[in-house]
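Listed in Swiss-Prot:
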ACT_SITE  Cys185  active site, nucleophile
BINDING   His86, Glu91, His123  Zn(2+) binding site
MUTAGEN   Glu77 to Ala  Loss of glyoxalase activity
MUTAGEN   Cys185 to Ala  Loss of glyoxalase and aminopeptidase activities
MUTAGEN   His186 to Ala  Shows approximately 17% remaining glyoxalase activity compared with that of the wild-type
Amino acid sequence: MTVQTSKNPQVDIAEDNAFFPSEYSLSQYTSPVSDLDGVDYPKPYRGKHKILVIAADERYLPTDNGKLFSTGNHPIETLLPLYHLHAAGFEFEVATISGLMTKFEYWAMPHKDEKVMPFFEQHKSLFRNPKKLADVVASLNADSEYAAIFVPGGHGALIGLPESQDVAAALQWAIKNDRFVISLCHGPAAFLALRHGDNPLNGYSICAFPDAADKQTPEIGYMPGHLTWYFGEELKKMGMNIINDDITGRVHKDRKLLTGDSPFAANALGKLAAQEMLAAYAG
């Protein structure tokens with residue numbers, strides 16, 4: 001007998017009119033074990049350079065009908081790339097716009113994964129006690145030890161990051177100082193912070209979560225309503241080229257901008273980022 005799971009968004013009782021994804025959508029798009037593999041870096045980096053993670057600090061995303069989507073950073077999209085980078089020898093720091101704790105879509109956590117969960121527990125304090133991004137930006141110069149900026153996905157990246165001057169300043173610093181920028185899924189929404197000023201990403205190509213897919217998610221109860229705007233449309237307006245229109249786990253490299261299309265790309269993006277950064281810093 002087949003058990004039918006509900007496509008109705010699940011109530012988040014921590015906030016008025018807020019919702020988690022439906023049981024059905026979680027059954028289709030989350031797993032208790034990740035697809036982490038290929039973590040093989042026999043000559044890891046041993047230097048001082050590290051990763052700056054710009055994480056989400058807000059949980060609730062308004063939709064077109066007034067309902068709130070309970071979101072944050074997607075755990076797979078955050079932890080798998082970092083797992084690879086850490087195994088390759090690169091430590092990381094976490095910053096949020098406010099300096100308040102990172103918000104995760106904990107309903108997508110691979111809670112039975114025997115590699116990812118210990119890694120998360122080992123680094124949980126970094127996410128619970130992040131730096132304030134403005135303080136990091138104020139300290140940036142040509143000799144700063146950050147080798148890359150990583151913006152994880154999850155719909156939480158749509159909240160605050162696209163309007164942040166601190167995000168813009170961090171990205172401008174990274175591109176102008178020949179550092180890597182790594183992102184996937186909804187994370188590239190952070191690039192919109194560059195649209196009202198100096199935009200060094202003009203003309204770059206990326207993979208990202210397609211707007212067309214976002215428009216379909218309410219049908220299965222992943223979100224409780226439609227988005228009020230679509231980040232892909234806005235990225236194209238600022239001169240960026242999104243090369244995918246579907247979700248296949250694709251990754252892409254354009255100079256030192258490394259991107260992936262969805263959580264299905266998280267492992268491949270981690271491998272790509274680790275390989276590229278090892279070639280640049282440990283070659």
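Cβ atoms here come from the backbone N, Cα and C positions, even for glycine.
Overlay of Swiss-Prot feature records on the structure.
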residue : record               : Cβ within 10 Å
Glu77   : mutagenesis position : 30
His86   : Zn(2+) binding site  : 22
Glu91   : Zn(2+) binding site  : 15
His123  : Zn(2+) binding site  : 18
Cys185  : mutagenesis position : 29
His186  : mutagenesis position : 27
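Compute the center of the Cβ atoms of His86, Glu91, His123, which mark the site for Zn(2+); besides them, the chain residues with Cβ within 8 Å of that center are Ile51, Leu82, Leu85, Phe90, Phe92, Phe119, Gln122, Leu126. Nearest in space to Cys185 (mutagenesis position), taking C-alpha to C-alpha distance over the recorded positions Glu77, His86, Glu91, is Glu77. Note: the Cα of His86 (Zn(2+) binding site) and the Cα of Glu77 (mutagenesis position) are spaced 15 Å from each other. Reported as a whole number, the C-alpha separation between His123 (Zn(2+) binding site) and His186 (mutagenesis position) equals 23 Å. Calculated from their C-alpha atoms, the gap between His186 (mutagenesis position) and Glu91 (Zn(2+) binding site) amounts to 23 Å.
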